[in-house]
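Student: Reproduced below are the annotations present in Swiss-Prot:
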VARIANT   M24 to A  In 50% of the molecules
VARIANT   E50 to K  In 25% of the molecules
Amino acid sequence: TNPVLDVDGNELQRGQLYYATSVMRPGGGLTLAAPKGSCPLNVAQAPFDEYSGRPLAFFPENADDDTVQEGSTLYIMFPEPTRCPQSTVWTFDREAGFVTTGGTTSKAIGPHNSRFAIRKAGDASSQPRDYQIEVCPCSTGVERPSCRMGCLGTLGLAEGGKNVLLNINNESPHTIRFVKVKEG
């Protein structure tokens, strides 16, 4: 497998902070949005190009991996605290059809909706460091997979009230680039 790279060509590292910025314009990086002011918060695209979004951290499910690998399952979270009691770990809410927070980093056997994988964008116009995120309830890239089931699909953008949310959209996947958050 290949490591996932940021825009500078460096490998994404476990627990480091990155912005996930949109390749498509208009639209900023990934951030959080409150559905009708309630909790848990949804993962959304920032409305303005200038806004890089909130910093994200990635945690490969394979504990031996300090580098994020293409196609291997991982947990994604916004490390900054929010006003909601739920965790800021991403999860795919199958009922609503959107990515929200309140996920788990459990390595439990069986499928759960907090596992994601990053894959290279496959469109003809894609650049080498363009990626897409898939919802993968069963582990991949680990010694003992938690279950056997393919990924559910690739995340795309969908209107969700006033916000642009992430849903499964294989027809029109959302392509992003990772920008390391500069210290200080």
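We count from 1, first residue shown onward.
Even glycines carry a Cβ here, placed using N, Cα and C.
For each feature listed, report its degree of burial, its nearest neighbours and the pertinent distances within the displayed model.
Tutor: Around M24 (variant position), the same-chain residues six or more apart in sequence whose CB sits under 8 Å from its CB are H174, T175, listed in sequence order.
Listed in sequence order, the residues of the same chain lying 6 or more apart from E50 (variant position) and placing their CB within less than 8 Å of its CB are G28. Under the DSSP three-state reduction, E50 (variant position) is assigned to coil, being neither helix nor strand.
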